[in-house]
Amino acid sequence: MPMQGAQGRLRGSLNATPPTTPHSGLAGNQTGPWCLEVSIPDELFLSLGLVSLVENMLVVAAIAKNRNLHSPMYYFICCLAVSDLLVSVSNVLETAVMLLLEAGVLAAWAGVVQQLDNAIDVFICGSMVSSLCFLGAIAVDRYITIFYALRYHSIVTLPRARWAIATIWAASVVCSTLFIAYYDCTAVLLCLVSFFLALVVLMAVLYMHMLARACLHARSIARLHKRWRPVHQGLGLKGAATLSILLGSFFLCWGPFFLHLTLIVLCPQHPTCSCVFKNFKLFLTLIICNSIVDPLIYAFRSQELRKTLKEVLLCSW
């Protein structure tokens, strides 16, 4: 039936798992009694998406309102908020359309839904790639701030920041289009996974180096005041906790999704991998949770931004 075809297509290239072959000896739904499938209610999924949408819209509004926040660092944070906003919107839109399909409301529009599916998939993939890129850009920006403080404004200029932002958005559109067009190509999946792993390594190295530099700086200051141990230990624990939250939330929210892509390449027919495939909606939910956490880590810790956010909220009332 056309409606069934459209609905299957709407599930998207992103969560498409390779079909089982007659030679595998494994039925499509046979994963063993030990397989745990976490069911995510549509209401919860939509609610998280709406929370992320509102939260990131507030970040964008606050940065747009306050001219003091019109700097490269906040431009990157604003673009991260836009990317996270698009992640939420696209996933919420896809879920809403699927619910309408299941209810039969869009049965007469199957052809339009198929075209909408392509646009939504590109939207989802592009926003994910751009979100990851801007997380990396923020890490690089903070690294330059600490290690090249005196030269920061000559290195990270507004024109260069705008070029970097434009390049990231353009690359995200190209990557998402290629991924949706060639989602069944092993090389494309491996490129995405490699990109994620490279970004994890980059962020870990940069932030750990920044933490080491901060501890060394605190040690130097504490020696001058002859109270090295308590100050150094306190800063080290606080920095380690911040680093753990930053990298931990990033890996926890994004790791399962890229594990899913990796297993599609490595073991598409294995029962254990098939069990992982069943939890794809959980992985998307974790990515939306990351869109909720990002403003808390990168935006709302700024006193200036929080002050502007209060003004935005008061004006809205």
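Even glycines carry a Cβ here, placed using N, Cα and C.
At each noted position, the model has the original residue.
T21 to A appears in Swiss-Prot as a natural variant; the accompanying note says: In allele 2.
Secondary structure from DSSP puts R67 (variant position) in a helix. Annotation of the natural variant R67 to C in Swiss-Prot: In allele 2; the original residue is retained in the structure shown.
Mapped onto three states, the DSSP output places R301 (variant position) in coil. Here Swiss-Prot describes R301 to S as a natural variant; the accompanying note says: In allele 2.
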